[in-house]
Amino acid sequence: MSTLLPFPDLNLMPDSQSSTAGTTAGDTVVTGKLEVKSEPIEEWQTPPSSTSDQSANTDLIAEFIRISELFRSAFKPLQVKGLDGVSVYGLDSGAIVAVPEKENRELIEPPPGFKDNRVSTVVVSPKFERPRELARIAILGHEQRKELRQVMKRTRMTYESLRIHLMAESMKNHVLGQGRRRRSDMAAAYIMRDRGLWLNYDKHIVGPVTGVEVGDIFFYRMELCVLGLHGQTQAGIDCLTAERSATGEPIATSIVVSGGYEDDEDTGDVLVYTGHGGQDHQHKQCDNQRLVGGNLGMERSMHYGIEVRVIRGIKYENSISSKVYVYDGLYKIVDWWFAVGKSGFGVFKFRLVRIEGQPMMGSAVMRFAQTLRNKPSMVRPTGYVSFDLSNKKENVPVFLYNDVDGDQEPRHYEYIAKAVFPPGIFGQGGISRTGCECKLSCTDDCLCARKNGGEFAYDDNGHLLKGKHVVFECGEFCTCGPSCKSRVTQKGLRNRLEVFRSKETGWGVRTLDLIEAGAFICEYAGVVVTRLQAEILSMNGDVMVYPGRFTDQWRNWGDLSQVYPDFVRPNYPSLPPLDFSMDVSRMRNVACYISHSKEPNVMVQFVLHDHNHLMFPRVMLFALENISPLAELSLDYGLADEVNGKLAICN
């Protein structure tokens, strides 16, 4: 810009006292039309002309005069002291007031579909409307929070199962030339919305969303909408808009920080967030921002002391996408100002400070886990017993960590990556030398697909489509190549795991990687013995694991009965009652240290690939949900209710 403009320093807050001296009591607060902060902004905004002619200069001056007037109106002296010293508008203004914690507020019941997560009999109109009122979830007891956490998990499981199902169908139709691939993440969300399966969709939640915990990870923005965590698919600021607010004021409730604005500054607990607007399709600032829509909503939230939820988008390479979204908790907006950004245009900035007393930020945990994977001894100088418990028998090393005591018990066992089947255990005809005759990869009508009921068990990313009694994979006598999508569990461990010592569970297992829902983790390995052999060995004190006692959590994965009322769980191929055991007294693997839980994040799926004997399937473990780095793995061993959270190496 070639000329100096006659307006104040934009880095300074306008003087509210002087700016309001000439106003009258009848003046109204100026609010503009809602404009959301897109990431990136969808609509092209023409950059200002670089010429220095008089008309262009006059227009620019007029624009900043308009912004200054907007500032003045935003700080009009129409405030009175409210409860706890909070400044609010006059009683006749109709403004939304932040209610103190001890005061009565609207206590909402869970919306339809939240209590028992069943399909509503009334299909929601595709013309979906955002909520028209703010609400804060009532403070609940431990059991209520625990129950609603499970409801949230089931909803996420339904979303993931539906998304994977739709993606597989879309890929299949695309290969057959029956249509182009569609966004399965969006399609799954819209289907669930039309079935009334979105949570909190009838209220605009302020503060924490019940069931969502700090550190929860999401792969898609649409999932945030399904849970009511952030209601915008592209916009960075989610707020109750002025058009929908009874008071005509927007109130911001959550933001997504994904690095789309060059003026953002993020140090974790303190965040300087750039307002919306003024960007082109290359994410470059090309125009000045205005105090409207989400920007005004952020200012109003600061004014009323309303906290906002912060979700961070983090680059993380995985089989689904190159970015994940992490819920990092609640922040308070403590300051805002208008400044000239790096590109030379005026932008609004908001300083947010994280509220104390919350768990560690999920984004910080992910960064710590990344450093731990690459330089473990630098992050933890002491405590490591072994950097590879498997002695290179797994595809990736298995760490052994103990900073509690001097116990090194896991090193005393022979590590095996796969279960050992003693010779002759199958009897005559147990080993089948037949397989499919596909080339490179299997087709839908191959022998192995027919064994699975006419469909493949996995999608192209190796995720389990739906749980079954047993899954048949391509085996040694199949002619398809190693890249066949029907070869998943036989490839072994892919995620880095750590066996760690715990005061609560004895030994436990946590992941150093982000494990996606439906992904294969590892095999549960031991020496397979018959029932008679197990009885004899047990009398000698050998430790036994009984695969037939694991709960059938696989029934929940891929269960779309909430979405499609006529959905029927697959009953073919079937599996007879299992009557074998695994002796883990001398030979075992990392899975044997996974703790027991009635609310597991890992499920058992029986698989056959190197033989066809239904009485002796392999015990494979899959993720029931997205498992964050450093989260502990847990299984439901089928133990009594009073046994929970303790080392359950014998069931």
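Glycine is treated like the rest: Cβ placed from N, Cα and C.
Original residues throughout; no substitutions modelled.
Given the structure is predicted, the values throughout are model-derived calculations rather than measurements.
Taking the Cβ of GLU143 (mutagenesis position) as centre and 10 Å as the limit, one finds 8 other Cβ atoms among all the protein chains shown. Annotation of the mutagenesis experiment GLU143 to Asp in Swiss-Prot: In 5-1; ectopic nuclear localization.
Residues within less than 8 Å, Cβ to Cβ, of ARG351 (mutagenesis position) and separated from it by at least 6 positions along the same chain comprise VAL270, LEU271, VAL272, TYR273, ILE333, VAL334, ASP335, TRP336. In this structure, ARG351 (mutagenesis position) is part of a beta strand by DSSP. Listed in Swiss-Prot is the mutagenesis experiment ARG351 to Lys, annotated as follows: In 5-2; loss of 5-methylcytosine, H3K9 dimethylation and H4K20 monomethylation.
In this view, VAL385 (mutagenesis position) is surrounded by 19 other Cβ atoms within 10 Å of its Cβ, with every protein chain counted. Secondary structure at VAL385 (mutagenesis position), as computed by DSSP, is strand. The note that Swiss-Prot attaches to the published mutagenesis VAL385 to Ala is: In 5-3; loss of 5-methylcytosine, H3K9 dimethylation and H4K20 monomethylation.
All chains included, 13 other C-beta atoms sit within 10 angstroms of the C-beta of ARG411 (mutagenesis position). DSSP assigns ARG411 (mutagenesis position) to a helix in the three-state reduction. According to Swiss-Prot, the mutagenesis experiment ARG411 to Ile carries the following note: In 5-4; loss of H3K9 and H4K20 methylation.
Marked as domain 'Pre-SET' by Swiss-Prot on the basis of sequence analysis: 434-492.
The secondary structure of CYS474 (Zn(2+) 2 binding site), as reduced to three states from DSSP, is coil rather than helix or strand. Look at Swiss-Prot and you will find CYS436, CYS448, CYS474, CYS478 tagged as Zn(2+) 2 binding site.
In three-state terms derived from DSSP, CYS442 (Zn(2+) 1 binding site) belongs to neither a helical nor a strand segment and is classed as coil. Feature annotation from Swiss-Prot assigns Zn(2+) 1 binding site to CYS436, CYS438, CYS442, CYS446; the stated evidence is similarity to another entry.
The domain 'SET' annotation in Swiss-Prot covers 495-638.
VAL584 (mutagenesis position) falls outside any helix or strand according to DSSP and counts as coil. Among the mutagenesis entries in Swiss-Prot is VAL584 to Gly, noted as: In 5-5; loss of H3K9 and H4K20 methylation.
In Swiss-Prot, a mutagenesis experiment is listed as MET620 to Thr, annotated with the note In 5-6; loss of H3K9 and H4K20 methylation; when associated with T-630. Its Cβ placed at the centre, MET620 (mutagenesis position) has 23 other Cβ atoms within 10 Å.
In three-state terms derived from DSSP, LEU630 (mutagenesis position) belongs to neither a helical nor a strand segment and is classed as coil. Of all Cβ atoms in the protein chains displayed, 19 besides its own lie within 10 Å of the Cβ of LEU630 (mutagenesis position). Record note (Swiss-Prot) on the mutagenesis of LEU630 to Val: In 5-6; loss of H3K9 and H4K20 methylation; when associated with V-620.
Record note (Swiss-Prot), mutagenesis GLY645 to Ser: In 5-7; loss of H3K9 and H4K20 methylation. The unchanged residue is displayed.
Here CYS478 (Zn(2+) 2 binding site) is compared against the recorded positions VAL385, ARG411, CYS446, LEU630, and the shortest C-alpha distance is to CYS446.
Residues GLY435, CYS438, CYS442, CYS446, LEU447, GLU473, GLY475, THR479, CYS480, CYS484, SER486 surround the recorded Zn(2+) 2 site, their Cβ atoms falling within 8 Å of the Cβ centroid of CYS436, CYS448, CYS474, CYS478, which are themselves excluded. A C-beta separation below 8 Å, combined with a sequence spacing of at least six in one chain, links CYS446 (Zn(2+) 1 binding site) to CYS436, GLU437, CYS438, CYS480. Secondary structure of the domain 'Pre-SET' (434-492) per DSSP, as helix, strand and coil residue counts: 8 helix, 6 strand, 45 coil. The local packing around CYS448 (Zn(2+) 2 binding site), expressed as other Cβ atoms within 10 Å of its Cβ over all shown chains, amounts to 23. Per DSSP, the domain 'SET' (495-638) is made up of 19 helix, 48 strand, 77 coil. Ranked by Cα separation from ARG411 (mutagenesis position), the binding-site residues CYS442, CYS448, CYS474 are led by CYS474.
Summary for the recorded positions CYS436, CYS438, CYS442, CYS474, VAL584: the Cβ-based neighbour count within 10 Å is maximal at CYS474.
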